[in-house]
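Note sheet for the following structure.
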Amino acid sequence: MPQPLKQSLDQSKWLREAEKQLRVLENLVDSNLEEEKLKPQLSMGEDVQSPGKGEPLHPNVRAPLSHVVRAVTTDLPRLGNKLPARHHLGKLSGLYQMKGCTFNPEWKVPDISDTHFDLEVINECPSRNWKYLTPAKFWPKSISYFPVQAGVKPKYPDNVMQHESIVGKYLTRLYEAGILYKRISKHLVTFKGQPYNWEQQHLVNQHQIPDGATSSKINGRQENRRRRTPIKSTCRQNDTKRDSDMVGQVSNNRSRIRPCANNGGDKHPPATGSLACWGRKASRVIKSGSSRDSSASVDSRRRSKGPRGFSTLPRRETTGNDHHSSDISNSVEATTRRRSTPGESITLGDSSIIPDGTSCASDKDSSPKEENVWYLRGNTSWPNRITGKLFLVDKNSRNTTEARLVVDFSQFSKGKNAMRFPRYWSPNLSTLRRILPVGMPRISLDLSQAFYHLPLNPASSSRLAVSDGQWVYYFRKAPMGVGLSPFLLHLFTTALGSEISRRFNVWTFTYMDDFLLCHPNARHLNSISHAVCSFLQELGIRINFDKTTPSPVTEIRFLGYQIDEHFMKIEESRWKELRTVIKKIKVGEWYDWKCIQRFVGHLNFVLPFTKGNIEMLKPMYAAITNQVNFSFSSAYRTLLYKLTMGVCKLRINPKSSVPLPRVATDATPTHGAISHITGGSAVFAFSKVRDIHIQELLMTCLARIMIKPRCLLSDSTFVCHKRYQTLPWHFAVLAKQLLKPIQLYFVPSKYNPADGPSRHRPPDWTAFPYTPLSKAIYIPHRLCGT
């Protein structure tokens, strides 16, 4: 293509070439969108281009990208209707056609440890974030409750009982780790682990549970304990006859009463009575002498917690079966001791039967006595219903031996109960490129069970109820299925990252449960990482050392990117998978919009590492927005494949150059002008009158094609913002592709040097104030110093 002389732009040959290019651009603009193939059709559209007989399976990508883009303008993809279409594109499938989960009867429940961070972290890591986290609150606008029997989703119809059994074991493991509350009655729950300060005021002694606080099913009939005729408590302590009558009544009624915590599930009939059902009567059997004797075995750790720490009664050795004692006196003894011991509760074992902590202590094979169980009467009622449903899947594609618990609290994010969760800063790729330090060794840390570090207010926990079909549990820590949890985790790790950066003088970046530490000295960074891990563990924050970098490295994988000392890139395996998917596109066939949605998600991730732009994906976005089928054309498939071939890596902390503008453009409804800083100018007449922003963009694109400047001056904000989605698609793609690599500066019309030539006056380059209109990238203050 002929290049103009810098002294003047009015070269005859150059002008003829420029006029030709302008007419091509005008033809693209004048194509009416209603007549194009991008409009949703009422029929399937038989004129869709079909692949030829000799067409190769892989697209031809030898042509330059600019030629491929121009070819798409004549061979457009199409939108269809909402009839059933293909929902498989290579290995991708529609979101509602996910690969069915396979049940594994040998699933193991992963090890879940107690994650209780010390509240001293508020003083060690001062931040305003802690007032939102100690405790976190969750207040949905409205709640839909479901029956307890629907607690486990029927994900595996052929293995319902086994599925529910493993879910029960999983919930038991979470309960034992202090992550769940377990429902005892309408106003009473139990939990394990160390209580928080806000829970201390609601802890209760078992002996203080008032009469009539619970209800239970008796012979299949729901009765209120308050309505039953209780034994009068006016008896004297020395009246042994009345005591023996009470013992007989308690033991005789034992076989008829089910545990009141068996919330609607008869799948695993209990072997003994519940604590909450037997507490009021069994506690009266205890002699005052034994109560005095029990005061000697006070747990020192609980005593230090304050006046609400409770003592445990010593067990007496008995003989007989731990779970099914037929001897009346033994059963009453066990019931009495169980009721009088505030540090014990009924939990689910492997067989969903009462564990060793509630049975006699004479069995040498039984587990040691549980001492970290607490009873809490919150300032709320604990519903015998659930708000979320559960099912199990493989932990990940590489680990199918362990199960992962999926909690469905989608009612809080969609439908009539949808909540607007708070927004928080999350770095995009451009921000990440600018905040990462160049040429520094790096170490990554990963939090273990990150969400389970976040405690919830007990009243909020009652809104997050789940069940295995037998017991009702409430999340004491933040669950992963609620949209509020990522926001809380962001606050949590941000507060920790700020203190780590300040205390250890190291560059720190946090995103969800990932920490990235950078320092110029690798040896110093290695020692810092050990100090940081010790600091976090002293505060009760657990580190996943399996996913933590053991020593400083120069290349690290973070947020899905491969990051070395100077560049960011994407793994080659990901490119190969995407090329394979594009090769399997069948030209002319209709694809379901859900399948296209998944495909666009993969393309969006790699698009910044290509020479393409987001406008190239707009036809697929149109299909997703209108929820209609989509058909690929041959040229469009070639364009997508061409994008994956031009792989590039992005430089970390790119140099921001501000070149001096040397070319300016301007337009009127009838004429356009290009002006050079050397004084040369060229004026063009448009073939028809159009909107002024279209004419301005035409002249800017023409200047880019004919002169190839590093930057351009324009008095159109529409042109400078580079948002062309309102234009016909094929012209928007070309304009975005042409103007993406260069900087556009805005100049007021009265100072635009090209304003004179467009109005048949000489250009004026003496004074022209200009500014870029691109929005500055937001970077947190603590990351701005790098």
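Glycine residues also receive a Cβ, built from the backbone N, Cα and C atoms like all the rest.
None of the listed substitutions appears in this model.
Quoting Swiss-Prot on the mutagenesis of TYR96 to Phe: Complete loss of reverse transcription.
Experimental mutagenesis is annotated in Swiss-Prot for TYR170 to Phe, with the remark: 90% loss of reverse transcription. Here the Cβ of TYR170 (mutagenesis position) has 21 other Cβ atoms within 10 Å, regardless of which shown protein chain they belong to.
Quoted from Swiss-Prot, the note on mutagenesis experiment TYR181 to Phe is: No effect on reverse transcription. Around TYR181 (mutagenesis position), taking its Cβ as the centre, 28 other Cβ atoms fall within 10 Å, counting all chains. DSSP assigns TYR181 (mutagenesis position) to a strand in the three-state reduction.
Confidence for the domain 'Reverse transcriptase' (374-563), expressed as mean pLDDT, is 91. What Swiss-Prot lists as domain 'Reverse transcriptase' is 374-563, and the listing cites sequence analysis.
Here Swiss-Prot flags ASP446, ASP513, ASP514 as Mg(2+) binding site. DSSP assigns ASP446 (Mg(2+) binding site) to a strand.
Record note (Swiss-Prot) on the mutagenesis of ASP513 to His: Complete loss of reverse transcription. All chains included, 18 other C-beta atoms sit within 10 angstroms of the C-beta of ASP513 (mutagenesis position).
Checking Cα-Cα distances from ASP513 (mutagenesis position) against the recorded positions (TYR170, TYR181, ASP446) with a 10 Å cut-off leaves ASP446, in sequence order. For TYR181 (mutagenesis position) paired with TYR170 (mutagenesis position), the C-alpha to C-alpha distance reads 14 Å. Straight-line distance linking the Cα atoms of ASP514 (Mg(2+) binding site) and TYR170 (mutagenesis position), rounded to a whole number, equals 26 Å.
Looking at TYR170 (mutagenesis position) and ASP446 (Mg(2+) binding site), their Cα atoms lie 23 Å from each other. DSSP assigns TYR170 (mutagenesis position) to a helix. According to its DSSP assignment, ASP514 (Mg(2+) binding site) is in a strand.
Sequence-ordered, the extra residues of this chain that approach the Mg(2+) site, with Cβ no more than 8 Å from the Cβ center of ASP446, ASP513, ASP514, are SER444, LEU445, LEU447, ALA450, TYR511, MET512, PHE515, ASN544, LYS547.
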